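Swiss-Prot lists Cys48, Cys51, His52 with the feature heme 1 binding site, giving similarity to another entry as the kind of evidence. Residues or ranges marked as heme 3 binding site by Swiss-Prot on the basis of similarity to another entry: Cys138, Cys141, His142. Here Swiss-Prot flags Cys170, Cys173, His174 as heme 4 binding site. Mutagenesis annotation in Swiss-Prot: Cys329 to Ser, described as Decrease in expression of the torCAD operon; the structure shown retains the original residue. Per Swiss-Prot, heme 5 binding site is recorded for Cys329, Cys332, His333, and the stated evidence type is similarity to another entry.
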Amino acid sequence: MRKLWNALRRPSARWSVLALVAIGIVIGIALIVLPHVGIKVTSTTEFCVSCHSMQPVYEEYKQSVHFQNASGVRAECHDCHIPPDIPGMVKRKLEASNDIYQTFIAHSIDTPEKFEAKRAELAEREWARMKENNSATCRSCHNYDAMDHAKQHPEAARQMKVAAKDNQSCIDCHKGIAHQLPDMSSGFRKQFDELRASANDSGDTLYSIDIKPIYAAKGDKEASGSLLPASEVKVLKRDGDWLQIEITGWTESAGRQRVLTQFPGKRIFVASIRGDVQQQVKTLEKTTVADTNTEWSKLQATAWMKKGDMVNDIKPIWAYADSLYNGTCNQCHGAPEIAHFDANGWIGTLNGMIGFTSLDKREERTLLKYLQMNASDTAGKAHGDKKEEK
């Protein structure tokens, strides 16, 4: 150790002190300049689109207002995709090495078809990154305080005032502003396929993942009602491919009592019943809903159904439903806070938006129930709180 220290202290017999200082300066400058030049070059739009996998999204960008507009200000790739702060920039550069790996080594995005198959995954990753830093790259140009709402469209001005008040992240509402939106259904439909593949009806308490017909007796051909998605049943008996189940729910006492709901006064549907299933129900209790002064009865129905499309834990269903919500309602605008509406209010709200989606009946039912079970007047019930509201 002493020899090493002495060697470091003594001037080199071969090089002068001046030469060593000069070499040190050159190395120091190189260590400063080369990374800077490297970052600058690899941040240019020309460099970004030099990979052929980026050509389709480049053409999409050229059709956007960020490429050509009345003011002549152009947002380049780095303006949107590289955070302005040094730590964020370095982190993003390191993450970008994965893009190179996926293109040239893994070959997962090296054709238009492969890229399209992963578009939703790539977009969600970028949205999450922008959400995490509160759209810092957007804010390097756009500033809530600098906006003249009088020059905006009235609806845009209204939305921007709300966003400014809450300091909302730009990406919440402005997805797809520079690139084509992905088909988000590919993500949540794959998730449903995985949920269906993991179906497990071994427990005493089960939850439906699909709309399932129910029957008055085992082996019946004609259904006596339907069990709706994300509904709980108790298993009374197992017989081959059939399950005898017990369904509990509320119905308005003065009505036809064909629809069971999760809570009295809230139209969160559990099941529809008719025929012999309806005739054999038991009334467990009654209560009056103060808001409407109507009497509701808690009923218990016994029925049969075929095995399949049932799980013994509600949480995977809610995780799938959350993907449904974010993948569907974020397409046109920022998805509102679920607790902004009450359970009954979500029916009309979702009906007003459902025409802009490609959801099928099962997906629509699952999404509605998820929203209702996390609404302002039921928040927490979707996570295991069984306390009923009177």
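Cβ from N, Cα, C; glycine included.
None of the listed substitutions appears in this model.
Taking the features listed in Swiss-Prot, we show where each one sits on the structure.
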residue: Cys48; record: heme 1 binding site; CB count, 10 Å: 20
residue: Cys51; record: heme 1 binding site; CB count, 10 Å: 15
residue: His52; record: heme 1 binding site; CB count, 10 Å: 12
residue: Cys138; record: heme 3 binding site; CB count, 10 Å: 19
residue: Cys141; record: heme 3 binding site; CB count, 10 Å: 12
residue: His142; record: heme 3 binding site; CB count, 10 Å: 12
residue: Cys170; record: heme 4 binding site; CB count, 10 Å: 20
residue: Cys173; record: heme 4 binding site; CB count, 10 Å: 16
residue: His174; record: heme 4 binding site; CB count, 10 Å: 15
residue: Cys329; record: mutagenesis position; CB count, 10 Å: 20
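Looking only at the recorded positions Cys48, Cys170, His174, Cys329, the one with its C-alpha closest to Cys138 (heme 3 binding site) is Cys170.
In this structure, the CA atom of Cys329 (mutagenesis position) is 13 Å away from the CA atom of His174 (heme 4 binding site). Here Cys141 (heme 3 binding site) is compared against the binding-site residues Cys48, Cys51, His52, Cys173, His174, and the shortest C-alpha distance is to His174. Shown in sequence order, Ser135, Thr137, Arg139, Ser140, Asn143, Cys170 are the same-chain residues outside Cys138, Cys141, His142 whose Cβ sits within 8 Å of the Cβ centre of the heme 3 site. Geometry remark: Cys170 (heme 4 binding site) versus His142 (heme 3 binding site), CA distance 9 Å. According to DSSP, Cys141 (heme 3 binding site) is assigned to coil rather than to any helix or strand. Calculated from their C-alpha atoms, the gap between Cys51 (heme 1 binding site) and His142 (heme 3 binding site) amounts to 29 Å. Each residue contributes its Cα atom, and for Cys173 (heme 4 binding site) and Cys48 (heme 1 binding site) those atoms are 25 Å apart. In the three-state DSSP assignment, the secondary structure recorded for His174 (heme 4 binding site) is coil. Between the alpha carbons (Cα) of His142 (heme 3 binding site) and His52 (heme 1 binding site) lies a span of roughly 31 Å. For His174 (heme 4 binding site) paired with Cys48 (heme 1 binding site), the C-alpha to C-alpha distance reads 22 Å.
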